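Written below as structure tokens is the structure these notes are about.
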Amino acid sequence: MASFKIVIVCLALLVAVASARRRDMMSDDELDYHYSKRGIPCACDSDGPDIRSASLSGIVWMGSCPSGWKKCKSYYSIVADCCNQ
């Protein structure tokens, strides 16, 4: 009887996994919009030395900058980079 219950549970899991819908892929424009809204603004080297008057044109990315973005801060950090497009 226990093996019958195990078979039923396994079949139910198989049906649940097989019928799961895949999420639609986002277009490049949607990805760019979401990338630009993600993270914390940061000051690039081109924004000037004064952080209070800087326009904060960069965005902090954990790890490294994604494709299409470039590092805009001159110092090196292992944890995060200040990047802009």
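For all residues, glycine too, the Cβ spot is worked out from N, Cα and C.
Under its natural variant entries, Swiss-Prot includes ALA2 to Thr with the note: In Nv1-11. Other Cβ atoms within 10 Å of the Cβ of ALA2 (variant position), summed over all protein chains shown, number 6.
For the natural variant ARG22 to Ser, Swiss-Prot gives this note: In Nv1-11. The structure shown keeps the original residue.
Here Swiss-Prot describes ASP24 to Asn as a natural variant; the accompanying note says: In Nv1-16.
One natural variant named in Swiss-Prot is LEU31 to Arg, and its note says In Nv1-11.
Under its natural variant entries, Swiss-Prot includes TYR35 to Leu with the note: In Nv3-1 and Nv3-3.
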Check: Does DSSP put ALA2 (variant position) in a helix, in a strand, or in coil?
Finding: helix
